[in-house]
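Student: Okay, handing you the structure first.
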Amino acid sequence: MQTFLKGKRVGYWLSEKKIKKLNFQAFAELCRKRGMEVVQLNLSRPIEEQGPLDVIIHKLTDVILEADQNDSQSLELVHRFQEYIDAHPETIVLDPLPAIRTLLDRSKSYELIRKIEAYMEDDRICSPPFMELTSLCGDDTMRLLEKNGLTFPFICKTRVAHGTNSHEMAIVFNQEGLNAIQPPCVVQNFINHNAVLYKVFVVGESYTVVQRPSLKNFSAGTSDRESIFFNSHNVSKPESSSVLTELDKIEGVFERPSDEVIRELSRALRQALGVSLFGIDIIINNQTGQHAVIDINAFPGYEGVSEFFTDLLNHIATVLQGQSTAMAATGDVALLRHSKLLAEPAGGLVGERTCSASPGCCGSMMGQDAPWKAEADAGGTAKLPHQRLGCNAGVSPSFQQHCVASLATKASSQ
């Protein structure tokens, strides 16, 4: 790996807080020891002057959100960043901006999980029913909740999945509690899970599962309890001690998540969006033992992932090797877009713990049609088959193309 990486240039843009939290300077030093040059990008200057760049690592979530609020400075920064990417298709970007926009929107990311559920066939995974509330609760709110499969209690979250406010949530137990909900927000069925959350930190083909405290069990159905407002970040800290996480007793099923399920879930998300650095929050339904994805995060904190820098360096090597192989075979720069979107070339270097791609997974899927099909109802509206989320051998390019077209592109236009 040292010989291959020598002379490569990696640019990064992270907030100062993120740099300190990750101790990212240690990663820069690790890269330099491999003969790579690491450049901290200044987006207030033309990126062209700071290149050439083989790889860009970024967390532009704050900037993207501010740009979406029409902040002129942030709009200029995002435009400058996108302009450089468009002019340099050979540069690997971790991760694509349209995908980040999708993950910043809980409604869109939950819809993506639901689409993956419709594509895969496995009873080990369930997608909690959800819906978006765009206006204050009125007479038809309960009807809409029932139509979308929501029952009390349910959890209410901000639509935006980033920033301090994104951790502010509420558990609603009855119709009266709906009056305190401030739209726009996303409501999601609460699933009892014996107060254990599994945070899956993904770096390309590698992932690490970290166990965290979570909300205790609550009785199913409507009750006269007052709504509970809480900060999920505080509840699920490693050292968290809260009355909300104190479990009276373990009820029903209590087991760890399946490695096979996590592998297939992370692979599906990587190939649907072209992302490499993300987190998946998973709970285990204590009645069925099924895995439920309750959140997806872009470039999380990786707390508890001791090999994060090694995994990241290995992933960069994997992607660059795949790009080099594609170029040698075709000589076509346009295909670099495809290699970056997949970001899972066969035979690459992977992290020490778990590889979530089988040998040749991407090459073997080229040219296949996705088994996932959309049904149409009488009115011509596409309707998803009612299937559990599962673990097929791989996700085909046509499924990837479908998800990117219907979600990421839509997100980038907003």
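Including glycine, each Cβ sits where the backbone N, Cα and C put it.
The 1D-myo-inositol 1,3,4-trisphosphate binding site annotation in Swiss-Prot covers LYS18, HIS167, LYS199, ASN297. The Mg(2+) 1 binding site annotation in Swiss-Prot covers ASP281, ASP295. The Mg(2+) 2 binding site annotation in Swiss-Prot covers ASP295, ASN297. According to Swiss-Prot, the domain 'ATP-grasp' annotation covers 117-325, on the basis of sequence analysis. Recorded in Swiss-Prot as a mutagenesis result, LYS18 to Ala carries the remark: Loss of kinase activity. Mutagenesis annotation in Swiss-Prot: HIS58 to Ala, described as No effect; the structure shown retains the original residue. For the mutagenesis result LYS59 to Ala, the note given in Swiss-Prot is Loss of kinase activity. Record note (Swiss-Prot) on the mutagenesis of ARG106 to Ala: Loss of kinase activity. Quoted from Swiss-Prot for the published mutagenesis GLY163 to Ala: No effect. Where Swiss-Prot documents GLN188 to Ala as a mutagenesis experiment, the accompanying text is: No effect. Annotation of the published mutagenesis ASN297 to Asp in Swiss-Prot: Induces a strong reduction in kinase activity; the original residue is retained in the structure shown.
Tell me about the setting of these features in this model.
Tutor: The Cβ neighbour count for HIS167 (1D-myo-inositol 1,3,4-trisphosphate binding site), using a 10 Å radius and every protein chain shown, is 17. Classification of HIS167 (1D-myo-inositol 1,3,4-trisphosphate binding site) by DSSP places it within a helix.
Taking all protein chains in view, 22 other C-beta atoms sit within 10 angstroms of the C-beta of ASP295 (Mg(2+) 1 binding site).
All protein chains considered, the CB of ASN297 (mutagenesis position) has 21 other CB atoms within 10 Å.
According to its DSSP assignment, LYS18 (mutagenesis position) is helical. Counting only residues at least six positions away in the same chain, the Cβ atoms of PHE24, LYS59 sit under 8 Å from the Cβ of LYS18 (mutagenesis position).
Under DSSP, HIS58 (mutagenesis position) is assigned to a strand (E or B) in the three-state scheme. Around the Cβ of HIS58 (mutagenesis position), a 10 Å sphere holds 21 further Cβ atoms from the protein chains shown.
In this view, LYS59 (mutagenesis position) is surrounded by 22 other Cβ atoms within 10 Å of its Cβ, with every protein chain counted.
Its own atom aside, the Cβ of ARG106 (mutagenesis position) has 23 Cβ atoms within 10 angstroms in the protein chains shown. According to DSSP, ARG106 (mutagenesis position) sits within a helical segment.
A sphere of 10 angstroms centred on the C-beta of GLY163 (mutagenesis position) encloses 13 other C-beta atoms.
Sequence-distant neighbours of GLN188 (mutagenesis position): residues of the same chain at least 6 apart with a C-beta under 8 Å from its C-beta are TYR110, PRO128, PRO129, PHE130, LEU150, PHE154, ILE155, CYS156, LYS157, ILE294.
Secondary structure at ASN297 (mutagenesis position), as computed by DSSP, is strand.
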Student: Spatially speaking, which of the recorded positions ARG106, HIS167, LYS199, ASN297 is closest to ASP281 (Mg(2+) 1 binding site)? Use C-alpha to C-alpha, please.
Tutor: LYS199
Student: I'm trying to understand the geometry here, so how far is the Cα atom of LYS199 (1D-myo-inositol 1,3,4-trisphosphate binding site) from the Cα atom of ASP295 (Mg(2+) 1 binding site), in Å to the nearest whole number?
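Tutor: Taking the Cα atoms only, LYS199 (1D-myo-inositol 1,3,4-trisphosphate binding site) lies 10 Å from ASP295 (Mg(2+) 1 binding site).
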Student: Let's check the environment of ASP281 (Mg(2+) 1 binding site): how many other CB atoms sit within 10 Å of its CB?
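Tutor: Looking across every protein chain shown, the total is 19.
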Student: Could you tell me the C-alpha distance between ASN297 (mutagenesis position) and GLY163 (mutagenesis position) in angstrom, no decimals?
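Tutor: Checking the Cα atoms of ASN297 (mutagenesis position) and GLY163 (mutagenesis position) gives a distance of 11 Å.
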Student: Could you give the maximum C-alpha to C-alpha distance in Å for the residues LYS18, HIS167, LYS199, ASN297 that bind 1D-myo-inositol 1,3,4-trisphosphate per the record?
Tutor: 19
